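Pulled from Swiss-Prot:
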type: MUTAGEN; residues: F17 to L; note: Diffuse localization
type: MUTAGEN; residues: R18 to A or C; note: Localization at cytoplasmic foci instead of the cell pole. Stable interaction with Spo0J and association with the chromosome
type: MUTAGEN; residues: G19 to A; note: Localized at cytoplasmic foci
type: MUTAGEN; residues: Y20 to C; note: No effect on localization
type: MUTAGEN; residues: A78 to T; note: In divIVA1; loss of function resulting in sporulation defect and in the formation of minicells
type: MUTAGEN; residues: L121 to P; note: In divIVA2; loss of function
type: MUTAGEN; residues: E162 to K; note: No effect
Amino acid sequence: MPLTPNDIHNKTFTKSFRGYDEDEVNEFLAQVRKDYEIVLRKKTELEAKVNELDERIGHFANIEETLNKSILVAQEAAEDVKRNSQKEAKLIVREAEKNADRIINESLSKSRKIAMEIEELKKQSKVFRTRFQMLIEAQLDLLKNDDWDHLLEYEVDAVFEEKE
């Protein structure tokens, strides 16, 4: 067990003939006791300071660990968001490409259909024109026919006179 200042103060020595001067020994022990008290007080203060610093180090270590975990969680979340964004972007691009292909195919189909309708209308137009031309020519032939002249020479009064 370590010495205490009281152990030093209360220490008694046996007296012998030609021993140490008692006053000198007591003065020395008193000085040793004071110095020892100072050392013990400083030791206690330093131990308290060490404990306080250990607690602070522990606290900061906990904060550091918490921050590191938070950083890892944030990084993982950022990676998840990035991966999900990339997947979503790929899906959007794929969907846009499908829509573009569909629109192009529909446009091509419509343009082919319109081209076929135009060709059909051209054929119908030629047929109509030919028939119309034939009709007009037939009408012109009727106009050029001498029967018109014969009708003009026909007299209506003569028809009524004959019947009477």
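Placed from the backbone N, Cα and C atoms, the Cβ positions cover glycine too.
None of the listed substitutions appears in this model.
Mapped onto this structure are the features recorded in Swiss-Prot.
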residue: F17; record: mutagenesis position; DSSP (3 states): coil
residue: A78; record: mutagenesis position; DSSP (3 states): helix
residue: L121; record: mutagenesis position; DSSP (3 states): helix
Residue with minimal Cβ packing [other Cβ atoms within 10 Å] among the mutagenesis positions F17, Y20: F17
Neighbouring C-beta atoms (10 Å sphere around the C-beta of L121 (mutagenesis position)): 11
Proximal but sequence-remote residues of the same chain as G19 (mutagenesis position) (Cβ under 8 Å, at least 6 apart): F13
Mutagenesis positions compared (R18, A78) - highest count of Cβ atoms within 10 Å: A78
When distances run from the Cα of A78 (mutagenesis position) to each of the mutagenesis positions F17, R18, Y20, L121, the nearest one: L121
Inter-residue C-alpha distance, L121 (mutagenesis position) and F17 (mutagenesis position) (nearest angstrom): 152
